[in-house]
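Grabbed the feature section from Swiss-Prot, which reads as follows:
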MUTAGEN   K25 to A  Loss of nuclear localization; when associated with A-27
MUTAGEN   K25 to A  No effect on TP-DNA amplification activity. No effect on in vitro DNA-binding
MUTAGEN   K27 to A  Loss of nuclear localization; when associated with A-25
MUTAGEN   K27 to A  88% loss of TP-DNA amplification activity. 80% loss of in vitro DNA-binding. Impaired nucleoid localization
MUTAGEN   F230 to V  Formation of TP-dTMP is directed by the third nucleotide of the template strand instead of the second
MUTAGEN   S232 to T  Complete loss of priming activity
MUTAGEN   G257 to A  60% loss of primer activity
Amino acid sequence: MARSPRIRIKDNDKAEYARLVKNTKAKIARTKKKYGVDLTAEIDIPDLDSFETRAQFNKWKEQASSFTNRANMRYQFEKNAYGVVASKAKIAEIERNTKEVQRLVDEKIKAMKDKEYYAGGKPQGTIEQRIAMTSPAHVTGINRPHDFDFSKVRSYSRLRTLEESMEMRTDPQYYEKKMIQLQLNFIKSVEGSFNSFDAADELIEELKKIPPDDFYELFLRISEISFEEFDSEGNTVENVEGNVYKILSYLEQYRRGDFDLSLKGF
């Protein structure tokens, strides 16, 4: 393979190099002064005579031009009233991810809203009606985030939390893991409510047999499958024990196939 010929520096190369160096240094200085962000490590400024080939020089010119281009949001910044600085690229990414999470949550609520929910062994309305009486997050265990507003971010730690949370929640596996954790947490809640109660032990074993997505729908549709029923200090022992028997009755119906779990895998 033939080697690329060594570059011959022309006057127009010198002029373009000087212009790009000037613009690059000005960009670095301006960003440091206005936003406190040091971009020195983001772009090299080699001596002109260090380029061995025209290809090397052209590649650097592209990098320098991109670095100083106002359309490159990676190197454009905003500073809010709390002194938090972020690149416009990061702000736009969090906004996109937030919108995607909102879309996913809306889809999930739409898929479940017409399902009946039960209390005391009887249908009491739809999940949508239950949500209207409380909130989507209370019923579904899924929080719908508000629109991202950078002007309200008070600290860098809050910005990182929002960035990481929204990115994580765009992954479909997030919701699968959440269903698994919800089931485990509920089982622990039942376990922590009794020292010795045969029916509770039976309930725990039955709950462990249920696939997480089935459990999630049962959690949505059966009011007795609720953390409040077991964690509330106001509940008497008799009430909690009675709730165990109610849930066991529901699970017997579940095993017989009396519940249409059409949200499975949604």
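From the backbone N, Cα and C atoms, a Cβ is placed for every residue, glycine too.
None of the listed substitutions appears in this model.
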Go through K25, K27, our mutagenesis positions, and report the one whose Cβ sees the most other Cβ atoms within 10 Å.
K27
Within its own chain, what residues at least 6 apart in sequence put their Cβ under 8 Å from the Cβ of F230 (mutagenesis position), listed in sequence order?
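F230 (mutagenesis position) has long-range Cβ partners S189, V190, G192, S193, V240, N243.
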How big is the gap, in Å, between the Cα of K25 (mutagenesis position) and that of G257 (mutagenesis position), rounded to a whole number?
70
Using a 10 Å radius around its CB, how many other CB atoms surround G257 (mutagenesis position)?
8
Given K27 (mutagenesis position) and G257 (mutagenesis position), what distance in Å do their CA atoms have, once rounded to a whole number?
67
Please report the DSSP secondary structure of K27 (mutagenesis position), reduced to three states.
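Looking at the DSSP assignment, K27 (mutagenesis position) belongs to a helix.
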